[in-house]
Amino acid sequence: MGFSVFTPTRSLDGVSGFFQGAFLLSLFLVLFKAVQFYLRRQWLLKALEKFPSTPSHWLWGHDLKDREFQQVLTWVEKFPGACLQWLSGSKTRVLLYDPDYVKVVLGRSDPKASGIYQFLAPWIGYGLLLLNGKKWFQHRRMLTPAFHYGILKPYVKIMADSVNIMLDKWEKLDDQDHPLEIFHYVSLMTLDTVMKCAFSHQGSVQLDVNSRSYTKAVEDLNNLTFFRVRSAFYGNSIIYNMSSDGRLSRRACQIAHEHTDGVIKMRKAQLQNEEELQKARKKRHLDFLDILLFAKMEDGKSLSDEDLRAEVDTFMFEGHDTTASGISWVFYALATHPEHQERCREEVQSILGDGTSVTWDHLDQIPYTTMCIKEALRLYPPVPSVSRELSSPVTFPDGRSIPKGITTTILIYGLHHNPSYWPNPKVFDPSRFSPDSPRHSHAYLPFSGGARNCIGKQFAMNELKVAVALTLLRFELLPDPTRIPVPMARLVLKSKNGIHLRLKKLR
């Protein structure tokens with residue numbers, strides 16, 4: 001009986017002691033993290049004191065939301081060369097927008113910034129974009145032949161076919177005078193192109209109602225990944241996976257992976273046919289996916305399923321979304337500068353007449369159109385920034401230095417709007433790219449630069465030329481004055497309110 005009388009008291013004392021211990025441990029951990037946060041921030045302030053910065057919140061940093069580009073352009077004019085941007089917590093990055101600074105960083109072999117790019121891994125895996133070191137070099141060397149001019153030449157006709165499908169859809173619209181949000185159409189068109197060129201897809205995804213689910217998943221992942229990078233709490237995978245954003249991200253990843261898995265499965269099935277297999281093996285240059293399927297690594301083994309899907313996911317995203325962004329912004333730039341649009345149209349007509357076919361040789365015969373495309377990519381670079389994590393200290397030409405471990409972000413948008421290298425940077429002036437106009441080798445980087453530049457830059461540039469040439473033959477592009485696009489910082493440059501144009505049929 002005595003035991004039963006005292007047990008509840010002892011039990012309560014035990015529970016109370018447990019909670020006291022848990023509270024003290026939690027308090028210790030909070031204090032430890034607070035001290036760690038303070039010391040890290042003080043170290044960063046000292047180490048990067050030569051890089052100016054505007055006042056920021058101690059926890060949220062420079063919370064720019066969707067005003068990032070407006071603020072960045074202010075910094076570019078106010079702080080020559082580079083400046084400091086505080087993100088959430090003790091995270092910071094040095095923004096570089098001077099060609100001399102950019103040249104130094106791109107001339108090194110620093111890895112991609114893990115604190116930023118790691119959040120892409122659940123989506124695109126470790127393909128060319130995220131790989132570093134020896135494995136990156138092996139994959140880059142393996143995939144470079146997929147962009148040999150011998151491969152790219154026949155792609156021009158495929159690109160033209162995809163563009164014409166999009167233009168046919170535009171011609172069938174009931175109300176030609178009503179502004180159209182063009183990015184949706186352009187995104188499906190570039191996806192159609194990359195599916196046919198790189199993945200031997202038959203048919204057209206532009207005519208497949210289910211294809212919209214993939215482009216919508218990519219759009220969602222663009223936004224969700226960007227928000228996660230900027231969040232003070234979503235860096236923790238447990239917290240992120242429990243959040244509504246985490247659940248949306250997993251669902252979008254599932255949709256994207258189902259799409260790419262289907263592409264791989266379909267091509268593998270085609271290669272089970274002996275005739276198709278022999279046809280592929282006899283090619284002088286293999287397509288992108290066939291290179292991956294036939295690849296042998298240095299150990300003699302085939303590419304793992306994980307590596308295979310990572311490269312397919314990476315190129316499926318980069319091969320269509322960045323190009324769709326570029327084409328959409330070029331269309332907008334031409335719509336708002338009708339005199340340049342008309343000059344491009346006249347140039348294209350002089351080469352193609354009223355035809356709908358474009359050849360490889362035609363692409364070098366439209367210099368003014370090419371100048372306009374390049375100027376639009378200067379104003380609206382599809383990838384607004386790239387980041388590196390310094391593997392060793394770096395010193396710039398003016399003597400300022402950054403220690404190992406710091407993230408440097410090459411702010412391509414700021415670089416392209418730097419008034420020290422681009423007079424009147426907000427003005428659309430294609431003559432900047434005339435053959436006799438000199439410029440710094442690293443002042444213009446729409447496809448990044450250095451050893452890790454965009455492997456598909458020639459593919460993308462060809463597609464831009466084909467899309468612009470064929471569109472100008474069939475439509476006059478007019479702006480919607482009620483909805484002026486607002487550039488928005490994401491993984492790929494987007495507009496906060498879409499890109500709306502009026503399309504006037506020419507024939």
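These residue numbers are counts, starting from 1, taken along the chain as shown.
Backbone N, Cα and C atoms are what each Cβ position is placed from, and that goes for glycine too.
For all the noted positions, this structure keeps the original residue and models no substitution.
Experimental mutagenesis is annotated in Swiss-Prot for ASP63 to Asn, with the remark: Has no significant effect on the catalytic activity toward lauric and myristic acids. Around ASP63 (mutagenesis position), taking its Cβ as the centre, 14 other Cβ atoms fall within 10 Å, counting all chains.
LYS91 (mutagenesis position) falls within neither a helix nor a strand when secondary structure is assigned with DSSP, and so counts as coil. Within its own chain, LYS91 (mutagenesis position) has GLY61, GLY115 as residues 6 or more apart in sequence whose C-beta sits under 8 angstroms from its own. Quoted from Swiss-Prot, the note on the mutagenesis of LYS91 to Thr is: Impairs substrate binding.
Listed in Swiss-Prot as a mutagenesis experiment, THR92 to Ala is described as follows: Has no significant effect on the catalytic activity toward lauric and myristic acids. Residues near THR92 (mutagenesis position) in space but far in sequence (CB under 8 A, at least 6 apart, same chain), listed by position: LEU44, LEU48, GLY61, LEU84, GLN85, TRP86, ILE406, THR407.
Listed in Swiss-Prot as a mutagenesis experiment, ALA113 to Pro is described as follows: 70-fold increase of the binding constant for lauric acid associated with higher catalytic activity. In three-state terms derived from DSSP, ALA113 (mutagenesis position) belongs to neither a helical nor a strand segment and is classed as coil.
According to Swiss-Prot, the experimentally introduced change PHE119 to Ser is described as follows: 7-fold increase of the binding constant for lauric acid associated with higher catalytic activity. 2-fold increase of omega/omega-1 hydroxylation ratio for lauric and myristic acids; when associated with S114_I116del. In the three-state DSSP scheme, PHE119 (mutagenesis position) falls into the helix class. Cβ neighbours of PHE119 (mutagenesis position) (same chain, under 8 Å, six or more residues apart in sequence): THR225, ARG228, VAL229.
Taken residue by residue with DSSP, GLU318 (mutagenesis position) is part of a helix. If you draw a 10 Å sphere around the CB of GLU318 (mutagenesis position), it holds 23 other CB atoms from the protein chains shown. Among the mutagenesis entries in Swiss-Prot is GLU318 to Asp, noted as: Significant reduction in covalent heme binding.
For the mutagenesis experiment GLU318 to Gln, the note given by Swiss-Prot reads: Significant reduction in covalent heme binding.
For GLU318 to Ala, Swiss-Prot lists a mutagenesis experiment annotated as follows: Loss of covalent heme binding.
Summarising the annotation, Swiss-Prot assigns heme binding site to GLU318, CYS454.
In terms of Cα spacing, the recorded positions ASP63, ALA113, CYS454 that come within 10 Å of GLU318 (mutagenesis position) are CYS454. Spacing of ALA113 (mutagenesis position) relative to CYS454 (heme binding site) is 17 Å (Cα to Cα, whole number).
Residue environment of ALA113 (mutagenesis position) contains 19 other Cβ atoms, counted within 10 Å of its Cβ in all protein chains. Within 10 Å of the C-beta of CYS454 (heme binding site) there are 23 other C-beta atoms, taking all protein chains into account. Across the structure, CYS454 (heme binding site) and ASP63 (mutagenesis position) place their CA atoms 30 angstrom apart.
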